[in-house]
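What Swiss-Prot annotates here:
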type: BINDING; residues: Cys65, Cys110, Cys122, His127; note: Zn(2+) binding site
type: DOMAIN; residues: 13-137; note: domain 'MH1'
type: DOMAIN; residues: 271-465; note: domain 'MH2'
type: MUTAGEN; residues: Gly419 to Ser; note: Loss of phosphorylation and interaction with SMAD4
Amino acid sequence: MTSMASLFSFTSPAVKRLLGWKQGDEEEKWAEKAVDALVKKLKKKKGAMEELEKALSSPGQPSKCVTIPRSLDGRLQVSHRKGLPHVIYCRVWRWPDLQSHHELKPLDICEFPFGSKQKEVCINPYHYKRVESPVLPPVLVPRHNEFNPQHSLLVQFRNLSHNEPHMPQNATFPDSFHQPNNTPFPLSPNSPYPPSPASSTYPNSPASSGPGSPFQLPADTPPPAYMPPDDQMGQDNSQPMDTSNNMIPQIMPSISSRDVQPVAYEEPKHWCSIVYYELNNRVGEAFHASSTSVLVDGFTDPSNNKSRFCLGLLSNVNRNSTIENTRRHIGKGVHLYYVGGEVYAECLSDSSIFVQSRNCNFHHGFHPTTVCKIPSSCSLKIFNNQEFAQLLAQSVNHGFEAVYELTKMCTIRMSFVKGWGAEYHRQDVTSTPCWIEIHLHGPLQWLDKVLTQMGSPLNPISSVS
């Protein structure tokens, strides 16, 4: 009790009152300073303090927006730490474990949500909800393989990999990014299945040329095995996908439950592993991410923080001056978030990062191997579990090879400072001084279970044509 009394000895009554609703018991001093800074802003607005207290004291009751002026960069500094205001106060009064603004969505009643970019921003913690990971529907794998070998996509996949441009195309966020093109899969005329978005010629890619994506299926292939009725992949998937079981008989009226084996998605202990490379040399051990928020930076942190992968600690006897210089510029590096079934990469470094994600490229209508540049202070969604689930569900009826091809989508490559591709003198990621490879465990393990259920491929998987 003595320590608590000393803590609040110089605290104003208004701050004390608001701290009474604080959640969690960590970082008392930081929370006090955050609330004190807020009180000073709200006192200038008539009725704002009363409205905030009403919202905090009656969580289930409707409340008005409680706003503060938006700063130039949108962030608020509290005791040497900068953060987004709605995240700070949601952390203080609702969710102490909140990591990122990607975990929050405003309620419809909020007139000044952070994302609206207005001059005022609402910090009422009860005007935001936390994003929950959507439940992915199981993939229905046919028990008896009725797949026609003539429909095999293996030849198409091989042709694609042989004809992929020697140097990947490049795109820069946000300049090259538009709404995904919703050209549907070519399906047979009588197909009862809704179209899925794709892009037959990668319309958003610079100088589009070459073969179609492995996900554009020839018109004579059998229809997808299962997919949700709403075409949500061209949207930003802000609404959870309907995963109720009653959609299965509507979509698959001719397939009984005895003919298919459902294979469910399971969340692994570690959502990803990260491996660090210098040129074509792997350096150090893999980092296994258990925290949904992971920092990969160029510093040294001997504390063995489970949410931080410090590249500065790793040594390499083959390191040259170019690598040394690049490592010095990694700085704060990249912040990886895994939120609501989506993976985001936020560039914290002063230098850009460069990302090759087939899932992200598919969503934006780029060629699968396109390398996307993410400038400093920008954030990009690089993987979406729901879109992957829909692709996997469609692929099972196209044979083992079609499903196996999706393993490429579960690995994301990212270089620091130096880019690669058609617009750079480095043609391949292994020519960049410092890069990481991210393996997404959940999707990979799901693929493994589906492939095991499907049995052997009709043709052996081989690197030899």
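Just so you know, glycine gets a Cβ as well, placed from its N, Cα and C.
What you see is the original sequence, not a version with the noted changes.
Known features from Swiss-Prot, placed on the structure.
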residue	record	DSSP class
Cys65	Zn(2+) binding site	coil
Cys110	Zn(2+) binding site	coil
Cys122	Zn(2+) binding site	strand
His127	Zn(2+) binding site	helix
Gly419	mutagenesis position	coil
Measuring Cα to Cα, how many Å separate Cys65 (Zn(2+) binding site) from Gly419 (mutagenesis position)? 44
Quick one: give me the count of other CB atoms within 10 A of the CB of Cys122 (Zn(2+) binding site). 25
Residue, out of the binding-site residues Cys65, His127, whose Cβ gathers the largest set of other Cβ atoms within 10 Å: His127
Which chain neighbours of the Zn(2+) site, leaving out Cys65, Cys110, Cys122, His127, have a Cβ atom within 8 Å of the mean position of the site's Cβ atoms? Lys64, Val66, Thr67, Pro106, Leu107, Ile109, Glu111, Phe112, Pro113, Ile123, Asn124, Tyr128
One finds that other Cβ atoms within 10 Å of the Cβ of Cys110 (Zn(2+) binding site) number exactly 19
Within its own chain, what residues at least 6 apart in sequence put their Cβ under 8 Å from the Cβ of Gly419 (mutagenesis position), listed in sequence order? Asn170, Ser352, Phe354, Val371, Lys373, Arg426, Thr432
Could you please provide the mean pLDDT value for the domain 'MH2' (271-465)? 92
Can you tell me how the residues of the domain 'MH1' (13-137) break down into helix, strand and coil by DSSP? 50 helix, 18 strand, 57 coil
